[in-house]
Each structure stands twice: as structure tokens, then as C-alpha cells.
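Colleague: The structure that follows is given in the form of C-alpha cells.
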Amino acid sequence: MMAALYPSTDLSGASSSSLPSSPSSSSPNEVMALKDVREVKEENTLNEKLFLLACDKGDYYMVKKILEENSSGDLNINCVDVLGRNAVTITIENENLDILQLLLDYGCQSADALLVAIDSEVVGAVDILLNHRPKRSSRPTIVKLMERIQNPEYSTTMDVAPVILAAHRNNYEILTMLLKQDVSLPKPHAVGCECTLCSAKNKKDSLRHSRFRLDIYRCLASPALIMLTEEDPILRAFELSADLKELSLVEVEFRNDYEELARQCKMFAKDLLAQARNSRELEVILNHTSSDEPLDKRGLLEERMNLSRLKLAIKYNQKEFVSQSNCQQFLNTVWFGQMSGYRRKPTCKKIMTVLTVGIFWPVLSLCYLIAPKSQFGRIIHTPFMKFIIHGASYFTFLLLLNLYSLVYNEDKKNTMGPALERIDYLLILWIIGMIWSDIKRLWYEGLEDFLEESRNQLSFVMNSLYLATFALKVVAHNKFHDFADRKDWDAFHPTLVAEGLFAFANVLSYLRLFFMYTTSSILGPLQISMGQMLQDFGKFLGMFLLVLFSFTIGLTQLYDKGYTSKEQKDCVGIFCEQQSNDTFHSFIGTCFALFWYIFSLAHVAIFVTRFSYGEELQSFVGAVIVGTYNVVVVIVLTKLLVAMLHKSFQLIANHEDKEWKFARAKLWLSYFDDKCTLPPPFNIIPSPKTICYMISSLSKWICSHTSKGKVKRQNSLKEWRNLKQKRDENYQKVMCCLVHRYLTSMRQKMQSTDQATVENLNELRQDLSKFRNEIRDLLGFRTSKYAMFYPRN
């Protein structure tokens, strides 16, 4: 068989005559017959092959000559090659636009022509296809063709709509052309939507339904499409990234794709903000309020800086946007305010400034309380000064906690209901002030946003414990007036419970200082890493508790045989110097033993000690269980925990600058508004500013019911609408500038990274071929049609 295919030589280069003629030398087991099992298309004629070859080589005059000679219609101008490409597709891939126009004029058709042009990003071909007017009215227009392609039942080589494909390629020019054709895009339904349409699509083909949703979101996440179709591209990028993050948690099969699209939206918002060139543009962008957000009318009339867009970025967890250099520089300017010279001072002067403000913070608070609108009051109102004053107030609270333990009266140790001391009342004032501050934040931020901050959660728990502590002290003082030794008290006596809650609240009070580390570039990343590690430890507990519960059940059933000691013991199990199996007589005791065994605080003997010399099997089973527990928990799970914590720390370390700047921005924003200017306990004193606001609001409400008041209110609303409209117009102007700069920078980046690729070489080859054919035509040379198959060497 091989000799018949290659009569001169075989595969090894030997002559065919040298092959043995014995039939046994060509056994059927030594060869494998190959056969094309795919659908065999009708082979093209010689003219059709010539036609496709001329289109491939870019020979305009040869293509035109073949089409002109096809008056009888013998040539099928829609023929395809072995790859399934027709003349239009080949011409688009080679970027021969003049031949493409010629083919369209002669009626060549291709359902995939527009998709091929978009996929190849040949802008000229897309323009020709969209603007081409066919001679025959029976042919479908481009709009109808796009509608056919968008139909799920229509099958093409690339099963995707043109606008979706253009968005996937992120080609701004092609998308501009397509959007002029009044195209539409199906709106993706929410994940888990149970409407009739989604249920039918999911039931018919769940894979196609999921892939279609992914293609739609790839289109919506295209920066080019966002810039073209959205008036507020930054807000749209925020919303899309949040939706894509939610989809990645539901559509776990396509998690990587959705997470990559979410990162793309975040980077687009960041790159768009990076195009701002001055502080005025940054102020317009970061203070813009969308129509869906609540508006601060008083702040708008007073031209107050609300940083609504920045707060929205933090809400959507846009770390790239917030940590962008322009945004951080603007935040620094707002943070220091009228104390901008503080950053340029020497370190010693910085320390002296902080210590001076920290020592005299009560005097400064009283000055602001009396004259908040004075020059001195405006300086105190700056976020940096508020941070120092609030910090000094909190350190004073911690100092009172230390004094509380130092001045504890030993004479009242056995008093079941001791009275409150002066220092107790001071602590209560501070606690009421901190609670009032949390209530104001809860009122303005809402419950959901308030609980998202771990700092607010810790503050809520801490204040609740302090409230419960002093409430129990009051109850104990009113109910108990006797003296008795503490060992004779009830285990849940109000005084004992109050002392326990107070001790735990003190621990949380000092741990709250961790959040002040966020302002430091050295301690801040460590504090963020610790928070991430605690989250990972919570995930680890889900696995550890299951293992602990499993071994606890086994050991309790093994040793809980109702054995009780006749002697009264002061200790049980691992708490005794001589540990024995009596610790496993209860579920809690077994949990204690297994838990402390991890830290080598429980001896292995308690797992294998026998109640009698005949219970060797029980001892052996106990040894096997503790050995298995030692392997699973002590060796495997603890090492897994170490690996998880190391991974969390490394993840934060790799993005240390971004994570720290984002956390610092969240802390700074809590001091930017004027809701909590004074620290505890001065914030519980009604200030003149608050009284003036209340009187002003009451007078406006009364005047609004009069004729003059209604006119004044309408004028105020009209002024407010004009200011809002003016701000929106300024925002659109700035956004147009940012979009234009973004496109320019992307074009320059593509040009700077443009190198000699296969496409560039192919384009050069086509240009040389066109030039050669034009020279031949000008000189009068005519190439034979069949000479194209056999060119001269």
C-alpha cells in the first residue's frame, strides 16, 4: 500500500524495489488506513479555485476580470474553500477593502461577514458592510441580518451578536458604528430568576443559558461600551463589578471569568479617575451624587464637600479606585484642611502639636462648643484635629478604667450590692457619649452600612457590655444589702456577673486601639493582616469543630460507663494533678481534654488508663482514638491553619499599599462629616449650633404654612434644582474630558507596544501585492489566469 502511494521512495528514503515482495512483509496489523469521515463538500471547479486564490492574494484586477467574465453564471461566487471561507471572508481577513467592495457590488453574500470583520477588528470592512446598499431588494439588510444573528435559533460560525462581539474586542470605533444602527441588547435577568423565560431557557439548554449570560456580561463590562452608552461610566463600573462579584459566588462553574470581568470594571474606573489633571476635576468627580442617592440640600446650597462618589466606592469595595494616587492626594488635602503645613513640619514639632492638642482637648472642645463658626472653631473642625481630639478623649476613658481598678475599695469586697463611686459616674458619662455617637452614625449611615464596619461592631458590643455591667450594679445595690464571703455567693450573683462583663469589656476597649493603627504606614498593614487572619480562622473553625465533636462523641461513649468515685474531689480530669479517665464522663469534660491536648496541656495517659486490669481492649481503643486525633488535628489541621494564615498574610503583603490606603480612607471618611465633631462626653451637651439648627428648622416649618413662606420655599427649591443641574452639567463636561483622555492614552499605549507581528507582515504582503498588480496593469501586462497556480521561480 505504501509502495503504491510512494512508488519512488518509502518513508525511510529507501527505494521501492528494495522492499521485499513477500506478502508477509506488509501485514495488515502493521499499517493503519486513514479515511476522512467528515462531510465531504463538493469540490470547487478550477475557476472557483482561481477566484478564491485571487481574493486571497489581493489581485483586484484578476478578481474583477473573473467576475466580469461570469456573465453566464457558471461561476459560483459564493463558493467556499476547504476551511469553509468564501470570497468575502477571505477578503476581510486579508483586509483587501477594495476587493470587498467589488464583491459586494457583484452580490457576494456571507452571513458571517460582519462578525468576521468585527472579530478581525477591520474597521474599514465593518464600515463598508454597514453602509452597503444591496442592489436587490430581496436581500436582507444589515439590520435584519443582525436581528437574525441575535436570534438564538440562528446558527453561524460565531454564535454571537455583532454588538456583543465588538464589545468583547473592546473596539471603540466599531461599537460607535454599530450603535448608529439602532441595535439592542437583551437585559440579563438576576441570578436565580424564576420567570417564565428564564425557566424555559434553563430547561431547554442550561449550558447555553449560562454561556449567554456570560457573553452578555462580557459585553456590558467592556470599557468602550460603558463609555459610549453610560452618562456616568464610573457609577456603572461600580454596579457592574458588584453584580459580577455576586455572580461569581453563584455561577461557580464560571467563577474565574466573572471575577476577571469584575477586576476589569474596577481597573477601568481607576484608569478613568487617573485621567484627572487638577483638583477641581477630582472635586467634581468625587463629590458627584447620582439620582438614586440621597441628596444633602443644605450641603449643596452651602457648597459643602460631601465626597458622595468616594463613599460609594468604599461601599462597593472599589479598592483600586480609592487607592489611586490622585484620589489619595485629594483625601490628604481634605484631611489636613487648614493644617496643611503640618505635613511639612519636622518630626519633633509634629509630636509637640499632637501632645499639645491631646492634653488640652477638653479646653478645645469647650471652645468649639461655644463658638463653632469662629476661626479657632474651623481649625478644630478639620478632620485631622477631630481625629486627635477623639483619640485623646478615648485615651482619657482608658485612663479612667485603669484608675477604677487602682482605687478599688478592699473594704467593699464582700459587699453584695456596693454603691456606685464617683469614677463610676464619670465612666457612665463617657459610655453615654460613645453610645450617642454610635446612634448618630447609625441614623445617618443606616443599619446595613453601620454593621459592615468591624469598628462599629466592636464598639456596639463594648458599649452593650458596659451598659449591662452598670445596670447589674444598680440592681445589686438596690436588691442586696448584706455582707458575706464571696465563696458563699450564688454563682450568678449580679455583682459577679457585672464584674465578669466589665472585665471582658475592658479587653475590648483596649483592642479598639487597633483601629488607630490604620493611620500608620508601618502598623496599618499588620492590623489589616490580623483582621484577614481572623476571618480565615473563622473558616477553619468550621472544620475543626466537626473533628472535635466527632472524637468527643467517641471518647464519651467509650469511657462513660457510669463509674463514679466515692470520694469527693475538688478537681476532675485534666484539672487534677493525677489525670484519669473520669474527665470523659461528660461531654464538656471530653471537649476540654481534647482541646487542651492540642497545646500539650493534657497527658496522653488519660486516654488509655484502664478502670481494671481486664479492660485491655478499652485501653487499646482509647490509644487508637487519641493517636488518630493526634494525626488529624495536631499534625494536619494545625499545619493547615498555619498555611491559611501565611497565605492571608502574603496576600495582604502583595497588595500592601492598596489595602492600607483603602482602610485608611475608610477611617478618614468617618471624620469628614460634621455629624460627630465633639468627642465624648462633650457630645451629649446640646451645642449652640444644634440649637440654632433646631430653631431654624422649626421656623422654616412654621413659615412654610404661610403665603410668604411657601413662595420662599419654592424659590429655595428652584435655587437648589439649578445648582443640582449646574453640578450635573459640570460633571458631564469633566467626564467627557476624562473619556477623551482615556481613549487617547489607550491608543498611545497600543502604538508604543506595537511590534512586528504576523498581522503586520501580512498587511505588508498585501500592500506589495496590490502595488505589483497595479504596476502590471499600468504597463499593459496581462497575467494568465492559470499562471497564478504555477508562478515562475
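The backbone N, Cα and C atoms fix where each Cβ goes, glycine too.
Keep in mind that what you see is a predicted model, and the values were worked out from it rather than measured.
Not my notes, these are from Swiss-Prot:
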type    : residues                       : note
BINDING : His189, Cys193, Cys195, Cys198 : Zn(2+) binding site
MUTAGEN : Leu601 to Gly                  : Decreases permeability to calcium ions and increases permeability to cesium ions
MUTAGEN : His646 to Asn                  : Decreases permeability to calcium ions and increases permeability to cesium ions
MUTAGEN : Lys647 to Asn                  : Decreases permeability to calcium ions
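Could you give the neighbours, burial and distances for every feature on this list?
Modeller: With a 10 A radius on its CB, Cys195 (Zn(2+) binding site) counts 10 other CB atoms from all the protein chains.
Residue environment of Leu601 (mutagenesis position) contains 11 other Cβ atoms, counted within 10 Å of its Cβ in all protein chains.
His646 (mutagenesis position) falls within a helix when secondary structure is assigned with DSSP. The Cβ of His646 (mutagenesis position) has no same-chain neighbour under 8 Å that is 6 or more residues away in sequence.
If you take the C-beta of Lys647 (mutagenesis position) and look for same-chain residues 6 or more apart in sequence within under 8 angstroms, you find Asp536.
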Colleague: Comparing the binding-site residues Cys193, Cys198, which residue's C-beta has the most other C-beta atoms within 10 angstroms in this structure?
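Modeller: Within the set of binding-site residues, the most crowded position is Cys198.
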Colleague: State the three-class DSSP label for Cys193 (Zn(2+) binding site), counting H, G and I as helix, E and B as strand, and everything else as coil.
Modeller: coil
Colleague: Whole-number Å distance between the CA of His189 (Zn(2+) binding site) and the CA of Leu601 (mutagenesis position)?
Modeller: 56
Colleague: If you count Cβ atoms within 10 Å of the Cβ of His189 (Zn(2+) binding site), leaving out that atom itself, what do you get?
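Modeller: Here the count is 15.
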Colleague: Taking the centroid of the Cβ atoms of His189, Cys193, Cys195, Cys198 as the Zn(2+) site, which other residues of that chain lie with their Cβ within 8 Å of it, listed in sequence order?
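Modeller: Apart from the listed residues, the neighbours are Ala190, Glu194, Leu197, Ser199.
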Colleague: Between Leu601 (mutagenesis position) and Cys193 (Zn(2+) binding site), what C-alpha distance do you get in Å?
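Modeller: Cα to Cα, Leu601 (mutagenesis position) and Cys193 (Zn(2+) binding site) are separated by 54 Å.
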Colleague: Determine, from DSSP, whether Cys198 (Zn(2+) binding site) sits in helix, strand or coil.
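Modeller: Where Cys198 (Zn(2+) binding site) sits, the three-state DSSP reduction gives helix.
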